[in-house]
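Student: Mind looking over this structure? Questions follow.
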Amino acid sequence: MQQPFNYPYPQIYWVDSSASSPWAPPGTVLPCPTSVPRRPGQRRPPPPPPPPPLPPPPPPPPLPPLPLPPLKKRGNHSTGLCLLVMFFMVLVALVGLGLGMFQLFHLQKELAELRESTSQMHTASSLEKQIGHPSPPPEKKELRKVAHLTGKSNSRSMPLEWEDTYGIVLLSGVKYKKGGLVINETGLYFVYSKVYFRGQSCNNLPLSHKVYMRNSKYPQDLVMMEGKMMSYCTTGQMWARSSYLGAVFNLTSADHLYVNVSELSLVNFEESQTFFGLYKL
């Protein structure tokens, strides 16, 4: 059989191991020739092309994200802190409740003791009344020394006379006698007086208003306060002016206080406009 000589690769021969060979024992494999002798005029076949380069290996897959232990620790820490705060709040509430219960119990106990002592005193007083023992007299309250007198329209002479019975007058611990206030206890007193002057036509007469004191220890009247007015209105026109006096004095028993004015006809005796008074400090 004729073999083709234009085959690009060397021929391979297989040896049957079952056939006997005069050059080798049975079961021996003979080597295959690496090349076939070239005949004259025959070209050597070109070498096979090199194998293509292998592709680069794929990049390794990305690593999975690691857990964040600080966040877990922070969450655990905040949870523990919240629990601790809640515990302290509950503890404070329980302590406050306990203190409130203790105070309530203490108040109830004091109230019971007070009721018991009151009932005992009431029982003792009722027994004394039944036996006939007189109860102690009530303590006398000291009267406040005070006086407030208002103007009296029928006053026609000096010193001024005052209303001591009707209206907004007040007398306590002080006597009123013939236009004057009589002091019956030594001490510091605030003395005051107000006089309201008015007229239909102004003639600018000098006006005076004074408070004076009389006492058997002094040979003459002692002026305590005095007020004067000059050029107080426009000539020929209607006018009105007030004069107020007030000060603190050390008065003794049996002192008599009076009020005097220069023009009695110009005085308005309304109780809210003209008055005289004092009170002990």
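Heads up, the Cβ atoms here are built off N, Cα and C, so glycines get one too.
According to Swiss-Prot, the feature domain 'THD' maps to 145-281. Quoted from Swiss-Prot, the note on the mutagenesis of Pro206 to Asp, Phe or Arg is: Lowers binding to TNFRSF6 and reduces cytotoxicity more than 100-fold. In Swiss-Prot, a mutagenesis experiment is listed as Tyr218 to Phe or Arg, annotated with the note Lowers binding to TNFRSF6 and abolishes cytotoxicity. Quoting Swiss-Prot on the mutagenesis of Phe275 to Leu: Abolishes binding to TNRFSF6 and cytotoxicity.
Help me see these features in their spatial surroundings.
Tutor: Note: the domain 'THD' (145-281) comprises 3 helix, 73 strand, 61 coil (DSSP; helix = H, G, I, strand = E, B).
Taking Cβ-Cβ distances under 8 Å and a sequence separation of 6 or more, the neighbours of Pro206 (mutagenesis position) in its chain are Lys228, Met229, Met230, Ser262.
In the structure as shown, the Cβ atom of Tyr218 (mutagenesis position) sits within 10 Å of 10 other Cβ atoms.
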Student: Suppose we draw a 10 Å sphere around the Cβ of Phe275 (mutagenesis position). How many other Cβ atoms does it contain, all chains included?
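Tutor: That number is 23.
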